[in-house]
Amino acid sequence: MSGYSSDRDRGRDRGFGAPRFGGSRAGPLSGKKFGNPGEKLVKKKWNLDELPKFEKNFYQEHPDLARRTAQEVETYRRSKEITVRGHNCPKPVLNFYEANFPANVMDVIARQNFTEPTAIQAQGWPVALSGLDMVGVAQTGSGKTLSYLLPAIVHINHQPFLERGDGPICLVLAPTRELAQQVQQVAAEYCRACRLKSTCIYGGAPKGPQIRDLERGVEICIATPGRLIDFLECGKTNLRRTTYLVLDEADRMLDMGFEPQIRKIVDQIRPDRQTLMWSATWPKEVRQLAEDFLKDYIHINIGALELSANHNILQIVDVCHDVEKDEKLIRLMEEIMSEKENKTIVFVETKRRCDELTRKMRRDGWPAMGIHGDKSQQERDWVLNEFKHGKAPILIATDVASRGLDVEDVKFVINYDYPNSSEDYIHRIGRTARSTKTGTAYTFFTPNNIKQVSDLISVLREANQAINPKLLQLVEDRGSGRSRGRGGMKDDRRDRYSAGKRGGFNTFRDRENYDRGYSSLLKRDFGAKTQNGVYSAANYTNGSFGSNFVSAGIQTSFRTGNPTGTYQNGYDSTQQYGSNVPNMHNGMNQQAYAYPATAAAPMIGYPMPTGYSQ
């Protein structure tokens, strides 16, 4: 097939001459850990006339694409909910061969059994291959990574070979270590096929191997802002050769406070570069960043122009009090874990809550592990590996894992604590229903979250989801000022919470109160509510989950044609977990968790690697 040829195909030798374009060979790493990151970096004063010229437009429109009429293009864009803004935007490619990627790239695509480009790939590839700046706004799991990596490979193949002292040609900035590593995993397979080198640099890991990769020369560098600035300041790499810049999850990087570091980094890159910015949302802060960094860019939006969730996700909201969450979570897990393939992520608000909930669930026999920002990189990698391979199918996480965590077969997301914004809510639930799969998201929504209720209802309505009548009641109560008074759902037990906690396993369901029979009290209360119709199949007006949620279990059909229709209870499982779980071992060399058909003897402690808190 036709592809992109370049002088790289002629096998030029990679010499070891003097550093080009101002490459640095500075001394050892600085030991300074505090202060203003990037304060040693001086903003470059670029003279484009003195810089080597480079190519960035390599797009060859396929004959099949050229014959496609404007009406056919518009029909395709409407069917895929593609909205384009900007001048001279190329037509979308409907098939992989229309992108004219090199044969070795097409071979990898064939091995991965992809059938057709996703919407963002179909429209993004022609734009990126044309050398244009672009902004891509699409939901999580939509194929954004390949949208910029494959054009990056074509771009690199048309540039001169790296020489000693040269920095990367393609720089991908990512907000978290996990996302950077996942991008590197995707890049590695394509780079091997194309005889290119890539590396991933991030904090929390030894600097030595990362420095050696940079010194040997890499065409693609995937980096978190902090570690990259560290290496730039001490001269271990430079960005003089960088002509293809990617800002992945730009909204998340701004949320995490990386804007000053991003600006310091971009100041080190020549201004005539090609820049691609990717985001799941389009707030004003991201718009401002695009105006500052991009020139005459094409804006591609997939899905609704406003804040929207993946329509393949069934969203179920339970309006409750904080002290009710633990019992509700256990009942949910009893139903979910009746199928061993049901990987589940439970999102919590704080690191402390993450540790507490993980310890309690493990003591009760659940195969759960926790991940948050205070974990070491080695421990985070180990936990994610256990989760991905099904050895610990329950992951309890803070928002550190809500973006960029790419595990294909996550079936359920549970928002134990509602996040601070609807954007974070959308990113959290986006961990399920990756690509074209479906998934389910449960959310515990309390009166403490009332400021978010209107935004949540908007997200649910946009996705054609059933809306819990209690959410609508909260809106009315908020408007009348009753949400904290007698007329609303005031939590009259807030004074019992310890400092920094709102419910959780360290309030009513701590070990002492649990042994005294509080669990039985809650179960009796739940049974009474069921008999009185609160959780009944016939009437959801005062209930918890689902719309027309057929009582054959969570995996059954859910019809959202009537957003205010009858709710039916999906908790028909009578299997009891808690301490009645068979012996289970976990570890790198142990077999996966065996899911019993019947209850068995109490389990022994769930073994962890050295240094992991029980």
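Yeah, the Cβs are placed from backbone N, Cα and C, and that goes for glycine too.
Where a substitution is noted, the model still shows the residue that was there originally.
The secondary structure of THR140 (ATP binding site), as reduced to three states from DSSP, is coil rather than helix or strand. If you look up Swiss-Prot, you'll see PHE114, THR115, GLU116, GLN121, ALA138, GLN139, THR140, GLY141, SER142, GLY143, LYS144, THR145 marked as ATP binding site.
Feature annotation from Swiss-Prot assigns domain 'Helicase ATP-binding' to 125-300.
Residues annotated as domain 'Helicase C-terminal' in Swiss-Prot, with sequence analysis given as evidence: 328-475. Helix first, then strand, then coil: DSSP counts for the domain 'Helicase C-terminal' (328-475) stand at 68 helix, 26 strand, 54 coil.
One entry in Swiss-Prot concerns the mutagenesis experiment LYS53 to Arg. Its note says: Abolishes sumoylation, abolishes interaction with HDAC1, increases TP53 coactivation and promotes polyubiquitination. Secondary structure at LYS53 (mutagenesis position), as computed by DSSP, is coil. Note on LYS53 (mutagenesis position): other Cβ atoms within 10 Å of its Cβ, all shown chains, come to 6.
Quoted from Swiss-Prot for the published mutagenesis GLU55 to Ala: Abolishes sumoylation. Neighbour list (GLU55 (mutagenesis position), Cβ cut-off 8 Å, at least 6 residues apart, same chain): GLY131, HIS158, GLN159.
Under 8 Å, Cβ to Cβ, and six or more positions away along its own chain, LYS144 (mutagenesis position) finds ILE120, GLY124, GLY136, ALA138, ASP248, TRP278. One mutagenesis experiment catalogued in Swiss-Prot, LYS144 to Arg, is accompanied by this note: Abolishes RNA helicase activity.
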Exercise for the section: Round to a whole number and give the Cα-to-Cα distance in Å for the pair GLU116 (ATP binding site) and LYS53 (mutagenesis position). Expected result: 35
Practice task
Could you measure the widest C-alpha to C-alpha distance across PHE114, THR115, GLU116, GLN121, ALA138, GLN139, THR140, GLY141, SER142, GLY143, LYS144, THR145, the residues recorded as binding ATP, and give it to a whole number of angstrom?
Solution key: 20
Handout entry: Neighbour tally for THR140 (ATP binding site), based on other Cβ positions within 10 Å of its Cβ
Key = 23
Fill in the blank from the handout: Whole-number Å distance separating the Cα atoms of THR140 (ATP binding site) and LYS53 (mutagenesis position) is 36
Exercise for the section: Give, as a single whole number between 0 and 100, the mean pLDDT over the domain 'Helicase C-terminal' (328-475). Expected result: 90
